[in-house]
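Visitor: Below is one structure. I have some questions about it.
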Amino acid sequence: MPVILNFSSERVLSESELEALRHVGRVSQSEQLVVRGRTMRLHHISFMDSFSVEPVSGGLLDRLSARGHRLLAENLEIQLNRGHTFLQAFRLYMEQSRATPCTRQNVSSAIQNKINSHAFTVSHQDFSCHEQHLNCPITLCIPETGVFVRNAKNSEICSLYDHNALTELIRRNAPHPLSREPFVPEMIVSKDECHFNLIEQYFCILATQNICTRI
């Protein structure tokens, strides 16, 4: 049974009405609409979560006012796509799809460069802590070559990681194993920046060792 809308080319639907219509489109993928006596077809394009509204010609009213029919469909389409026609939304999606791999590749390169520059040979004698605090969160072993990483992007708490295990995570674009955030260069910390807090029993940024927030 078609969805019947009381809608004109000048009317703006409420967000609740639009969300209800989006839900119908997402569930059925293709749904027939009747708008002011004119038949239209609503399509949901799932891979970009956008909507296309197409006039369905056939009746005398459609043939006599084809332009008005198209404008009505376009207005509804723009509202469903939050200000874009489907073609505009598709072009924007393609532009973002082309840009994202390049951007992520640049970020990954920056992270790897920082990992390599901050890596160091791990020696237990260099640290005033029990060996258990030197275990890598990935391998659960003390690394031969390690690098300090923040526990989250905005955390002042750090952990020691195995260089090779961390490099593999970056290569796979895997999230941070503790915070589940995407890795960013700011998470990588040099050995000189870290200090083991004997009271709290964790590594933290040297400048903020007295006000570290546990994360």
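Cβ coordinates come from backbone N, Cα and C, glycine included.
If you look for the noted substitutions, you won't find them, since the model keeps the original residues.
As a published mutagenesis entry, I138 to K appears in Swiss-Prot alongside the note: Loss of ubiquitin ligase activity, increases interaction with host GOPC.
How buried are these features, and what lies next to them?
Guide: In the three-state DSSP scheme, I138 (mutagenesis position) falls into the coil class.
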Visitor: Count the other Cβ atoms sitting within 10 Å of the Cβ of I138 (mutagenesis position), across every protein chain shown.
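Guide: By my count, 17.
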